[in-house]
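Features reported for this protein in Swiss-Prot:
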type	residues	note
BINDING	CYS53, CYS58, HIS84, HIS90	Zn(2+) 1 binding site
BINDING	CYS65, CYS73, CYS92, CYS95	Zn(2+) 2 binding site
DOMAIN	281-379	domain 'SWIRM'
BINDING	389-445, VAL604, GLU799, 807-809	FAD binding site
MUTAGEN	LYS667 to Ala	Loss of activity
Amino acid sequence: MAASRGRSKKRSNLELSPDNLPLRSSGRQAKKKAVEIPDEDEDGSSEKKYRKCEKAGCTAAYPVCFASASERCAKNGYTSRWYHLSCGEHFCNECFDHYYRSHKDGYDKYSAWKRVWTSNGKTEPSPKAFMADQQLPYWVQCTKPECGKWRQLTKEIQLTPHMARTYRCGMKPNTITKPDTPDHCSFPEDLRVLEVSNHWWYPMLIQPPLLKDSVAAPLLSAYYPDCVGMSPSCTSTHRATVTAATTTTGSASPGEMEPSKAAPSSLVLGMNRYFQPFYQPNECGKALCVRPDVMELDELYEFPEYSRDPTMYLALRNLILALWYTNCKEALTPQKCIPHIIVRGLVRIRCVQEVERILYFMTRKGLINTGVLTVAAGQHLLPKHYHNKSVLVVGAGPAGLAAARQLHNFGMKVTVLEAKDRIGGRVWDDKSFKGVVVGRGPQIVNGCINNPVALMCEQLGISMRKLGERCDLIQEGGRITDPTVDKRMDFHFNALLDVVSEWRKDKTLLQDVPLGEKIEEIYRAFVKESGIQFSELEGQVLQFHLSNLEYACGSSLHQVSARSWDHNEFFAQFAGDHTLLTPGYSTIIEKLAEGLDIRLKSPVQSIDYTGDEVQVTTTDGMGHSAQKVLVTVPLAILQRGAIQFNPPLSEKKMKAINSLGAGIIEKIALQFPYRFWDSKVQGADFFGHVPPSASQRGLFAVFYDMDSQQSVLMSVITGEAVASLRTMDDKQVLQQCMGILRELFKEQEIPEPTKYFVTRWSTEPWIQMAYSFVKTFGSGEAYDIIAEEIQGTVFFAGEATNRHFPQTVTGAYLSGVREASKIAAF
């Protein structure tokens, strides 16, 4: 960089200082820098000249040229100029000339490298970059447990992951150690190795470490390699050519290729297609994605030393993520990462030291080593200083079990208290249907890309059934609605919501109104102003779409905030396929719970956090104590005040708890002797029921075909229709559902079901809800307030504490992972 710009074939009277500032020099000044010292002869008859490194702060009193490229190499003697790469690595001016001067033998090699670097990279292909990338020797650590010393390899040896895993002191490629070979482990370690660990060593490094053949390379082919911590000289990091247009627009950031050169993501061979941990250039709005060329805020907070130049951090972080998603079924350890850190020079030692810190941070944050991963007895994912904590987890639903699994894997003592006689909370699968698992609670995964549920399915070898988009709307009477009518009313429905979005832009909390009321107001105004009259069928189809919205909200639209009903859409959401978890969520829940200390039938009555330890008392009078407690009970239980806190929860937190609604959704599942719907539905995964009136819009709006080979349908009761269930028994609900099915398939005989169930979540004493929503005059901020810990002692998790992903098992799970990270940090 500075070397190639500051020196040219024609000598100038200007040279560059170590700080790249021009200095006027002369032959006289140069001679003053040459110091005479006695040679090895004691009589002083001969003298030897040497020159110190001109880099301010460099500790190398007698630099040694590592390159030895020129026949006139200075070795450890005198040279007119030393080029500093690190405090222990320099090359002489003679070796610089050997590669940089066009008439020298090494120029062709440097020139060829420069062309490759320029073609693929973004940084300057300077002589120093060339030396760091091509000429520095590799360093490797002895794998003998009793040794562990670092050794410098000779220049011709290329380090590989296999060599890094198996290296022993004195080992050379393709050779067999003879029995009479001396014990090379007894040889002392190079003194420069110790310096690498010092805090001042890394800031003195001239070239940032750029990994060769990184596992992350196939995932980052659309980026300039040197902007994401990889060497542009490796074929594995060569940028991909454009094969498809990007889906979003915008200018490229410093680490990205220009939009016209950008390429779509390419996956590592064998990696699950739902694993996309890195944003591609110009991509945005994808949940649980990181920018490979930028440090996140929490990373900068944890590693401020990389704020000026994040290259090393990005190189190691990106490598760790790629390794994790390549094999998420085993815990990723520093020992598994180290062989893949292929970089020349002493900086490899520093990278190996740093990868442990970075990996532990990413583990604590739940970025890696998460899901249903279990560790062997006595082994833990975090160092010993994390092990001295005890935690009580209240609730064995997805949030509680996610946190308990993480904390247990970290090495902490964890006890889970569950009120019911089973684990899972709102996850409850019915396995009594022949050949089919039907979830009484959730069973659908909305958006699989980077979804932790998809990760856990991969870990367990569970397949997810992709749901198609086709949903025929069937009217009572048996007619299938014309798709053009459905499309037109779907457009009108979304236009109504767009108007709501415009209306709320300048509205305060006190100006909020119910969403249902606002939609009706906008609809009436549109009809009046446009003069358009919708047909009876079009009005019914609109009611179907409103019913779907009530299903999404978990409540009648007259209870939901028009201002904040979709508050989470302002954050990146999970994209990709919508799938049905055919084995049910219970498979995941059971694996999360494996090996944990779970106390069933232990409803918590009070939590006292006035002392040094938290005292938790269950309804049977049993007392439990721990340093921390994590509360993961449903929102409805907090609203009911079923748990007494001492001191009481703050007014701010209680206001937030009560500003959210405890939504109710009920389900019915029916098994039939045969698939009577096949001829009409024709392979679709679900079909819709067009309600004849607004008063009937929440009754069995959608029927899901639970298995293409079996004869099971599942439907939902939503909105104001949920209240009608309270006055009916299960048989009456069944009869009403069968009446609707017979109307939808009027042209054929509908058999009686051989088995069925009707859920009653509203009457479950320790649940009483499906999922949360924002009530009128509420806001999404309430989710964050509920999630706030108290005095670093009492923590909260659950879907109603996850502002980004509420109402989902995914959101509940991630909230548990989030709190486990916070507990570990306190």
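Glycine is treated like the rest: Cβ placed from N, Cα and C.
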**OP:** Could you state the whole-number distance in Å separating the C-alpha atoms of CYS73 (Zn(2+) 2 binding site) and HIS90 (Zn(2+) 1 binding site)?
**Re:** 12
Subject >> Residues in the domain 'SWIRM' (281-379) grouped by DSSP into helix, strand and remaining coil >> reply: 50 helix, 2 strand, 47 coil
Subject >> Where CYS95 (Zn(2+) 2 binding site) falls in three-state DSSP terms >> reply: helix
Subject >> Chain-internal residues near ASP429 (FAD binding site), provided their CB is under 8 angstroms and they sit 6+ positions away >> reply: VAL437, VAL438, GLY439, ARG440, GLY441, GLN443, GLY584, TYR585, SER586
Original post:
Taking Cα atoms as reference points, which of the binding-site residues CYS53, HIS90, CYS92 is nearest to LYS413 (FAD binding site)?
Top reply: HIS90
Subject >> Neighbours of CYS53, CYS58, HIS84, HIS90 excl. site residues, C-beta within 8 Å of centre, Zn(2+) 1 >> reply: LYS52, GLU54, LYS55, ALA60, PRO63, TRP82, TYR83, LEU85, SER86, CYS87, GLU89
Subject >> Rounded inter-Cα distance in Å - HIS84 (Zn(2+) 1 binding site), CYS65 (Zn(2+) 2 binding site) >> reply: 10
Subject >> List of residues, in chain order, with Cβ under 8 A from that of CYS53 (Zn(2+) 1 binding site) and at least 6 apart >> reply: ALA60, PRO63, TRP82, HIS84, HIS90
Original post:
Which of the binding-site residues CYS58, CYS65, CYS92, CYS95 has its Cα nearest to the Cα of LYS389 (FAD binding site)?
Top reply: CYS58
Original post:
HIS90, LYS667: which of these recorded positions has the sparsest Cβ neighbourhood within 10 Å?
Top reply: LYS667
Original post:
What mean pLDDT score does the domain 'SWIRM' (281-379) have in the model?
Top reply: 96
